[in-house]
Amino acid sequence: MAFENKIVEAFIEIPTGSQNKYEFDKERGIFKLDRVLYSPMFYPAEYGYLQNTLALDGDPLDILVITTNPTFPGCVIDTRVIGYLNMVDSGEEDAKLIGVPVEDPRFDEVRSIEDLPQHKLKEIAHFFERYKDLQGKRTEIGTWEGPEAAAKLIDECIARYNEQK
């Protein structure tokens, strides 16, 4: 049986091109400006998370969705997960899922991070390697993993979330 990519609902907090880091306050049901990036850098893709997951850093599992155009905070995108970036942020593992919109025909053939232009992967890695430099915080970029590893990571984060409930 052939592998099928995971399809998830990505809850977007930060649109592509933004320098503002928004976070959703679940208790109050509002988006709050967490901070403006200290560095003159911009988010290279839609940035959000998967609801009902718990990553190793204690937050929901992060996801970047590569889109044709920016969306808005609160947008939910049906997303085909194509891999993830291993990284460490302030000493904690902080994987970043990578996906593409199911409902955009420009990405119909994209099933793996290998289907993206290598330059796009370099942009994403560079952003996360440098975006906290002027805050004096360190991040470390690890390896890229494919869709099968991403599916396993999602399942682990769902199980961790369910154990914490």
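Positions of Cβ are set from backbone N, Cα and C atoms, glycine also.
The substrate binding site annotation in Swiss-Prot covers Lys21, Arg35, Tyr47, Tyr131. Long-range Cβ neighbours of Tyr131 (mutagenesis position) (same chain, at least 6 residues apart, Cβ-Cβ under 8 Å): Leu37, Ser39, Met41, Thr139.
DSSP assigns Tyr47 (mutagenesis position) to a strand. Cβ-based neighbour count (10 Å, all protein chains) for Tyr47 (mutagenesis position) stands at 22. According to Swiss-Prot, the mutagenesis experiment Tyr47 to Phe carries the annotation: Loss of activity.
The Cβ of Asp94 (Mg(2+) 1 binding site) has Ala55, Leu56, Asp57, Asp62, Met87, Val88, Thr139 as same-chain neighbours under 8 Å, each 6 or more residues away in sequence. For Asp57, Asp62, Asp94, the entry in Swiss-Prot reads Mg(2+) 1 binding site.
Annotation source Swiss-Prot lists Mg(2+) 2 binding site at Asp62. Neighbour count (other Cβ atoms within 10 Å of the Cβ, all protein chains): 22 for Asp62 (Mg(2+) 1 binding site).
In Swiss-Prot, the entry for mutagenesis Tyr131 to Phe states: Loss of activity. The structure shown retains the original residue.
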Lys21 (substrate binding site) CB neighbourhood, other CB atoms within 10 A: 16
CB contacts for Arg35 (substrate binding site) [other CB atoms within 10 A, all chains]: 11
